[in-house]
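*Asks:* I have a structure I would like to understand better, so I am pasting it below and will then ask my questions one at a time.
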Amino acid sequence: MLAQSHFFSKSFDLIPPQSPALRSANPSLRISSSYSNSRLSFLSSSAIAVPVSRRRFCLTMASNSKRPNISNESPSELSDTELDRFAAVGNALADASGEVIRKYFRKKFDIVDKDDMSPVTIADQMAEEAMVSIIFQNLPSHAIYGEEKGWRCKEESADYVWVLDPIDGTKSFITGKPVFGTLIALLYKGKPILGLIDQPILKERWIGMNGRRTKLNGEDISTRSCPKLSQAYLYTTSPHLFSEEAEKAYSRVRDKVKVPLYGCDCYAYALLASGFVDLVIESGLKPYDFLALVPVIEGAGGTITDWTGKRFLWEASSSAVATSFNVVAAGDSDIHQQALESLEWH
């Protein structure tokens, strides 16, 4: 995955799918996902031609040593009505992305390697464009940062920024394994206030909003407690993605847990939020790989930070520099602290 837009050796025609209009201006619009009893529709349009420069950005972080209190997490400037509206748009984005992804899953299509040799497909590109079109039509003052095309905003910064990863786990998508997902985050003044993990093949959608309990297909969920590392189930996508130094740190945790597991991409975090695993530890993630996970994990009662225990914020600007980050997510603050102590990352 890349932190900024790149040119591909092959071009695709990007035409978002046609669908009914999203009633985004109506505050009473329900926030249920398409996988519960009510389906959200979304605005359709052809791909919008917006000049995209190679923008870069950075992350800053704030320390956190306590389990998040979901009753006090919403920014005071943001009303419940606004948050509900943004959640409705987020669900519409996931619907649009999922419609594209299901069209191409386990089908034959061209695969292009990016500059870092990570793969991209027409499904990645079309899914991102479908989401971008909805945001531009419903929330034109918001900025967008997508994995495939980077920063999209006429301004150099914005209070609201949507961070999109149309297919987190493209290799799993290519090989027909449904553990990939669409990641959608909304940041307000640098803080993730809304996050969605959508698995369009299994039709599972996790949505987290600061100040509210995380839901899976409309039902409240929560993480589980684990008293010590020796009883923990741990996920990471692949140990081959770690640098030598990071792999040594990871191995100190791996050697203490009950069961180390591999290969789930963003789905591992969804399983953690639902109370099926205890830890997820990964290295070298870009902002679009994990910002959507923050409200989902925290709203389910878990903790997610970098390897030093600092919480994630994104201070967006057109001239910021992108870097990679190490992420540890846990079902509760106790097992999270034990993982940090074992990582010994300074």
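The backbone N, Cα and C atoms fix where each Cβ goes, and this holds for glycine too.
Sequence unchanged from the original; the noted substitutions are absent.
Feature list, courtesy of Swiss-Prot:
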type	residues	note
BINDING	GLU147, ILE167, ASP168, GLY169, THR170, GLY263, CYS264, ASP265, GLU282, ASP289	substrate binding site
BINDING	GLU147, ASP165	Mg(2+) 1 binding site
BINDING	ASP165, ASP168, ASP289	Mg(2+) 2 binding site
MUTAGEN	GLY195 to Arg	Loss of histidinol-phosphatase activity
*Asks:* Please tell me which one of the binding-site residues listed here (ASP165, ASP168, GLU282) sits closest to GLY195 (mutagenesis position), measuring Cα to Cα?
*Replies:* ASP165
*Asks:* To the nearest whole angstrom, state the Cα distance for the pair ASP165 (Mg(2+) 1 binding site) and CYS264 (substrate binding site).
*Replies:* 16
*Asks:* Measuring Cα to Cα, how far is THR170 (substrate binding site) from ASP289 (Mg(2+) 2 binding site) in Å?
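*Replies:* Their Cα atoms are separated by 12 Å.
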*Asks:* What whole-number Å value do you get for the CA-CA distance of GLU282 (substrate binding site) and ASP289 (Mg(2+) 2 binding site)?
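*Replies:* The separation of the Cα atoms works out to 10 Å.
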*Asks:* Can you give me the Cα-Cα distance between CYS264 (substrate binding site) and ASP289 (Mg(2+) 2 binding site) in Å, rounded to a whole number?
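*Replies:* Their Cα atoms are separated by 13 Å.
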*Asks:* Can you grab the distance from GLU147 (substrate binding site) over to ASP289 (Mg(2+) 2 binding site)? Cα atoms, rounded to a whole Å.
*Replies:* 9
*Asks:* Distance check, please: Cα of ASP168 (substrate binding site) against Cα of ASP289 (Mg(2+) 2 binding site), rounded to an integer number of angstrom.
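*Replies:* So the alpha carbons of ASP168 (substrate binding site) and ASP289 (Mg(2+) 2 binding site) sit roughly 7 Å from each other.
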*Asks:* Under a three-state reading of DSSP, tell me whether GLU282 (substrate binding site) is helix, strand or coil.
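*Replies:* Going by the DSSP assignment, GLU282 (substrate binding site) falls within a strand, counted as strand.
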*Asks:* By the count of other Cβ atoms within 10 Å, pick out the sparsest of the binding-site residues ASP168, GLU282.
*Replies:* GLU282
*Asks:* At a 10 Å cut-off from the C-beta of ASP165 (Mg(2+) 1 binding site), count the other C-beta atoms across all protein chains.
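*Replies:* Neighbour count, Cβ to Cβ under the 10 Å cut-off: 30.
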*Asks:* Count, for each of the binding-site residues GLU147, ASP289, the other C-beta atoms lying within 10 angstroms of its own C-beta, and report the residue with the smallest count.
*Replies:* ASP289
*Asks:* Please find, for GLU147, ILE167, ASP168, GLY169, THR170, GLY263, CYS264, ASP265, GLU282, ASP289 as listed binding substrate, the greatest distance between any two Cα atoms, in Å.
*Replies:* 21
*Asks:* According to DSSP, folded down to helix, strand and coil, what is ASP165 (Mg(2+) 1 binding site)?
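*Replies:* Assignment for ASP165 (Mg(2+) 1 binding site) reads strand.
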